[in-house]
Structure formats: C-alpha cells, structure tokens
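Enquirer: According to Swiss-Prot, the feature domain 'SAM-dependent MTase PRMT-type' maps to 329-675, an assignment based on sequence analysis. As annotated by Swiss-Prot, S-adenosyl-L-methionine binding site applies to Tyr345, Lys354, Tyr355, Glu414, Asp441, Met442, with the evidence given as similarity to another entry. Under its mutagenesis entries, Swiss-Prot includes Gly387 to Ala with the note: Almost completely abolishes catalytic activity. Where Swiss-Prot documents Gly387 to Val as a mutagenesis experiment, the accompanying text is: Completely abolishes catalytic activity; when associated with V-389. Quoted from Swiss-Prot, the note on the mutagenesis of Gly389 to Val is: Completely abolishes catalytic activity; when associated with V-387. The feature active site, proton donor/acceptor is assigned by Swiss-Prot to Glu463, Glu472, with similarity to another entry given as support.
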Amino acid sequence: MHSNVFVGVKPGFNHKQHSKKSRFLENVSSHSPELPSNYDYVLLPITTPRYKEIVGQVFKDFQRQSIQNWKPLQIPEPQLQDICIPPFNVKKLDNDDTPSYIGLLSSWLELESRDPNVRDLGLKVLLNECKYARFVGINKLILAPPRDLSNLQLYGQMIYRLLQNRIVFAAPALTISISLPLYEDSDPLATWELWNTVRKQCEYHPSLTISLALPRTRTPSYVLNRWLAEPVSCLLVSSSIFASNQYDYPVLHKFNQNLILKFQKVNGDSQILGNELCVILHGMEKYANNVKGGESAYLEYINYLLKKGDKVLNSNSNHQFLLQEDSRIMPPLKPHSDNLLNSTYLTFEKDLVKYDLYESAILEALQDLAPRASAKRPLVILVAGAGRGPLVDRTFKIISMLFMDSKVSIIAIEKNPQAYLYLQKRNFDCWDNRVKLIKEDMTKWQINEPSEKRIQIDLCISELLGSFGCNELSPECLWSIEKYHSHNDTIFIPRSYSSYIAPISSPLFYQKLSQTNRSLEAPWIVHRVPYCILSSRVNEVWRFEHPMAQKDTVQDEDDFTVEFSQSSLNEFKIKHRGEIHGFIGFFSANLYNNIFLSTLPNDSTVRLKFSEETLMNTRREENLIKKCDHTPNMTSWSPIIFPLKQPISFIDDSELSVLMSRIHSDTEQKVWYEWSLESFIYLMLSNYTSAVTAASMTIPRSIVTDDTKTLAHNRHYSATTNQKLDNQIDLDQDIENEEEQGFLSNLETGWQSVQDIHGLSETAKPDHLDSINKPMFDLKSTKALEPSNELPRHEDLEEDVPEVHVRVKTSVSTLHNVCGRAFSLPL
C-alpha cells in the first residue's frame, strides 16, 4: 500500500556561510554527516542572506530617489551567489533515491506592512524566488505566516496577488504552503481562524495549502478533526517535541503518534493537485548529543512510525478497497431514469458484506414464510431491480439450503435492456431457467391489468437504496409493488430505511466545486473527500417503511394515501466556531428483524426524529438518542453532501436550524430535495437600557468583559492546567508501551517551531523596513478589536436586575434547489 506520506529534513547549517559566496547544498550529508539517506525531501531556502542584503540596498536607493528622477521599484533576480539550491542535479533521473527539494520562501519580507512599497518589494521578491523554483523543478514552497495579525487582510491580499501570477498558476502549478502551529493553548482554533481568513480572501485557491507545526501538548480532538479536512501539505516536526524513552532514543508521545497516523489515514485526499503529504524534521542538530543515535535516530524513528502506520491501515480491508480509487465528487445515480453501466454493476457487486447481510435477511424471511409454502401453492419471490442478478444468486443459495426448491417461484424484474441480457445468460447458465424474467419498469408492471390477473408476491427483495436512502426513488418504486402486487402478509426486504444529516466543514469539497463551476445547489456523492462534522449529533430527518400502508384498513386500493414528500426542521448545537460548507447525508436500513446496515460514521450519536410513538413516552428525550456505527467493511455507498452556495461562518456555542425537504410532484413528474439554514446564538442579557443591550451584542468574541456574558462560555484548553476537554479523544490506546523519560529541552511553542523552520531565530528583521522592534508573530494584537464605546459596569447598575435569554439570529442562507432547478429525479 502506498500511503502518500513522505519524509523530509531541514539540515542544520549556518545561513551566514552563504552570504559572501555560493556554497550549494548538493546533499544534506555534507552538512549533517550523521544523517542516513532514508528521506525523500530536503527543505532549503531558495535564496541566501546575501540576496536579502542586495534587495535591502536596492530598497534604500529607491527611497532616496528624488521626485524628478523617480523610477519604479525594480528588484533584481538572484544571481548564482544568491541561491541555496543549485540550478543542477535537483533530481537525478538515474537515481530514484536522490531526495527532491522543498523551497523556503524568504521569511524577512513584510507582506502585511502598511507601507505599499514594502508590500510591493515583498511580492516582487517572492515572484523572483517562485520563478527560480519553477526553473529547477521545485513545486512546493513554504511561506512564513504574517507577523502582525492586525494587518492580516493586507497579508492575504499579497498572497492572492502571488497566486494569480502566471509564474505560480501556469501548469504544472506551484503549491504555496503557509506555515502555522497546529494549535495554541490559549485559543486552540486561533491558527485555524488565521488560515481560514487568508484562504477565504484567496477564494479557496487550489495552489494554497497549509504546513502545520506539531504541538508539544495533546491536541484537542475537535481541533485535529478540523485540520484533517484541510489541505495540509506538510507536518513540521521539531526535535524539541520529542521525548526520550528508557533507552535514551528519541520518541514522540503517543498523542502525536496518533496525530501522524490520522494524517496518514487521510492518505493524500486533501491534496487537490496530487501533492503528497510530507513529514519534515527540523532542529535535529540541537539535541543530537542528548539522545542515543544522534541526528539519524530522529529520522529512523519517523520512518519506523510511518511504516507501522502503513501496516495498521493495510490490515483494514475497507481502507485498502478505498485506496484503489481516487478521491472524486460525483452526481447521484438515477437508476430509475438512466440505465447503469456494466462497470457500475460490477463495482457494487464487489461489496460482499452488503450481500451477506441480504442473505441473512432472506434466510430469516423464508424461515418465517416456510410454514405456508407448498408445491401446490409455492411462495412467490420478487427481486425488484435485479440488475445483473447478485440477489437472485443469494436467493437460490438460501432456497437450496432450506430444501425449498419445489416450494418457491422466483421472478426478477429489470428495466435496463443491457442488464436484462446478462440476466438471460445467468438464467441459462446458473439458474436452470427457473427464474421468470420480466423486462419492464417495476412502477408500470401490470398496473393496467385486472386485479385478479396480477401476480401477488410473498417476498419482495430490492436494493434500490441510494447514499441518502430514498434518493434513488425506492419509496416510489416499492409503493407500486405494494399497491398492485402485495397482500397483507407480504414481506419487504428492506423493511425500512432512515435518512440522516449533519452540518460539515469540507473546504476541499467547496473548492473542487467552485473551481470546476459545478452546481452548488445540487447534491453530490463524495468519495474519499475529507470532511469534518461540526455538530455533536447526527439527526434523523425521516423514515420510510414497507409496507407503507395497512391494506386491512383500506377498502379500495385507490384510497391509499402515502406521503412521499417529507420535511424536517433540525436543530444542531455547535460548540466550536467554524465554517459550514453544507450538510452530509447518510442512511441506515432495517433489512429484516434485527439485521441492519448503516453508512453512518462509527460512534455516531444520532438524534431520532420525533414521532407519534415517542409522544406518549415520558422519557422520550432519552429514547430519541442512540449510538450508531458504520457497517464494517461495507463499500457500496459513499456519503452525499447537500452544499451551500456560500459558506456560512459561526462563532462558539452557536445553534443551527436546518430545513431539509423531499418534494414529490405528480404534476411535474419528479422528485427533488430543498434545503436551507439559519444560525443563532443565545445571549444572557440584563434587562436595562436598549443602548447597553445593543452595544453588548456587538462586542467582538475575543474581548471578554464583566458586562458581557454568553450563555455558554468559551472553554479553552490550557497547558498550565491538568484539565482535559470533555469531548477529547483518548489517543493513548493501541500504541506500543514506551516509557518516556521526559522532554529533551525547555518548552518550545508552535510559533517558535515555525520560526525555527524559517530561520527567524537566527536573523534580525532589516531595520530599513521597520525600525520598531516588535515580536515576529504578534497573535495578541487587538488594535482592530477594541470596542469604541465603554459599557457601564455592573456596580453602576441596579442590583438584582432580571436576566433575559435572547436568541439572536446571526446568519441565514437561501433556499437551495427550489423546484428542483439544479437537480431532480424523474418519475
């Protein structure tokens, strides 16, 4: 199995040695002789400090020029002495073991400067470096994050201008990856929010990715899940986050082992342009003398970890099957109106787990029906939508097992003329022509015949379920069978099926649809496209059961009333801020008795739809919640996503109200889905002047005062306490029991790791660009966040003022796919 995860190193060397003359790093061993050659990439700066000095002098000259002799700023391209990566032997074609390069773009630039000339200088330097990288065949470049977040929009503007330049987007496109810590203790989603702001400014550009510096402390599960759905191209692993085991070898703590395994499991799905994920080690030379094995021990450990992860994933047959196919977004199938291809049937028939479950259901159903079967009055079994006959095969197997060959009559109905030919061949070769084949649409079968001439069936078996359960018209198709061909004791397999939705963040899904101009109002089937479910629960939206009507309560078949149209209002509570790109859909089905299949994610908490059955139950709320899992190793269905035309952002402790409708129109002869969204927050307000209320409702999230409190407070993960988040995953299971003796160095934050990657701890900022000595990355800047009006303090107000809970609407979407204008299913 190929995991698409590679290993890179940033060699330890002194940048100053390149400032006077060229000293190319033709191999890392010349600078780190302790390193073995078992790595795939070398991370090096594109240019040397010498180039920085040249550019600085050019900028000084530009600032000194007079108005009369003014000329636009011209930044020279780097010369031979100004580059770290040689213009030759970047990739030796005759030696696949030679590592490739990942480039570091200049980190001394101030892309967010308020001085337009400084920003212009930065952009021109980046374009020069990108031009050289393209020439020597480097396609992945890592960029330093902004230094001052109060000017983040200026930074994003320059990044987008860089991405829009032909030097970057011309095929094969370059990948620009912004380096950031995976999370901060004080605000775990702060770096994700930074990334999301820049990414949105750049309109989800496919060439923009993220490189994450692994933390030293355990990552909260909701933060990790958010990043797993993002286009992460590099994991930056500092030697400072390693511990030493009982043998003094460097090892990662178990939570970081699992973190890497989870990214390994994503398996390159997040790489839109096919760029593989790379784990980059850096700072190994700092602590080489403190561990056994020196620098090479770090590299050998990471390689061991990835190989172990490959074995774990390779042992999962379902994961192996998924790896055989590329990630893709597909329109839902319409088997009722379109004829499926032979290759589609073949793919579905490979899912032995599904057919094993069907076989078990058929066995139990025939055992229940057996007492009324005889040679004079054989049981009639209908396989509705037989396709190429896999369910007929399983039915014959059960009949032989129960010795009911003479007591059963089998009918297979299929409208696809090509599949019908296949059934004819199977009937002759395998079924001894004992199956009655009917080439017709099941919704029209014998509907014009007198009732006494219609075939009545005892068992109806079908596999008409789509990714959302009802989205391939199973209710409509089986209703025709029920109405015209069933009696009171007819058994249907499946007996019922439910549809479920949950709000998700899936930036790659949104990016792919946006870049290909595909409809954001139509539902899509997603295969191996990462997503993050934002709510704590998945909601059941509706359920269909068969039989759909009780015949013994109806005198005339024309009196049957069945609700094919369904609507559901769903409430979701979302604890952590984020952005919604749509709703993901799953289904579960009860085939017969206690035999179920499910496409819900493992360990899902499901809120069942409120029904009349629960109305009289005094403990109905408890009975509406249950745990569900995905049927192990079942591969027939991928999830369906109902997208939003515009992503919607929300803050911590938000509530969503989602309308999901299934519309069946006999007038227009089609079925379609419509959906929309509203978001809310709850505020706890004191009942005093409206001016104070209005002011308190506009306080930014990051400003917390004594006068403003939300109903549910933000809960931050803190490294200074031993508190663990309630919903945090315990990642310590199923990992080798390694005794860790402690960290190798003093505490190093994720931001320091990012600075180390870019060499910012060694070089000072040029004084001609900014004379103010401020931090490299100022995450605590709140210039733009200070409230303009000071609120009155509680001591100035009346005591014991009653509090009011206010539900405030924060956003609303349009109604999507109105009247089926983007997607519908013909009846």
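The chain as shown is numbered from 1 upward.
Quick reminder: no glycine exception, Cβ is built from N, Cα and C everywhere.
Nope, none of those substitutions made it into this model, it's the original residues.
Just tell me what is around each of these and how deep it sits.
Expert: Its own atom aside, the Cβ of Glu414 (S-adenosyl-L-methionine binding site) has 24 Cβ atoms within 10 angstroms in the protein chains shown.
Taken residue by residue with DSSP, Gly387 (mutagenesis position) is part of neither helix nor strand, so it is coil.
Sequence-distant contacts of Gly387 (mutagenesis position), defined by Cβ-Cβ distance under 8 angstroms and a gap of at least six in the same chain, are Leu340, Tyr345, Phe348, Glu414, Asn416, Ala419, Glu463.
In the shown protein chains, 25 other C-beta atoms lie within 10 A of the C-beta of Gly389 (mutagenesis position).
According to DSSP, Glu472 (active site, proton donor/acceptor) is assigned to coil rather than to any helix or strand. Other Cβ atoms within 10 Å of the Cβ of Glu472 (active site, proton donor/acceptor), summed over all protein chains shown, number 22.
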Enquirer: Tell me, how many other CB atoms lie within 10 A of the CB of Tyr345 (S-adenosyl-L-methionine binding site), whichever protein chain they belong to?
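Expert: So the Cβ neighbour count for Tyr345 (S-adenosyl-L-methionine binding site) comes to 17.
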Enquirer: Through the lens of DSSP with three states only, how would you label Tyr355 (S-adenosyl-L-methionine binding site)?
Expert: helix
Enquirer: Identify, among the recorded positions Asp441, Glu463, the residue whose Cβ has the fewest other Cβ atoms within 10 Å in this structure.
Expert: Asp441
Enquirer: For Gly389 (mutagenesis position), which of the recorded positions Tyr355, Met442, Glu472 has the nearest Cα in space?
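Expert: Closest candidate to Gly389 (mutagenesis position), judged by Cα separation, is Tyr355.
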Enquirer: Would you mind pulling the longest C-alpha to C-alpha span across Tyr345, Lys354, Tyr355, Glu414, Asp441, Met442, which the record has binding S-adenosyl-L-methionine, in angstrom?
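Expert: The S-adenosyl-L-methionine-binding residues span at most 24 Å between Cα atoms.
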Enquirer: Across the domain 'SAM-dependent MTase PRMT-type' (329-675), what is the average pLDDT of the model, as a whole number?
Expert: 92
Enquirer: Among the binding-site residues listed here (Tyr355, Met442), identify the one with the smallest other-Cβ count within 10 Å.
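Expert: Across Tyr355, Met442, these binding-site residues, the one with fewest Cβ atoms within 10 Å is Tyr355.
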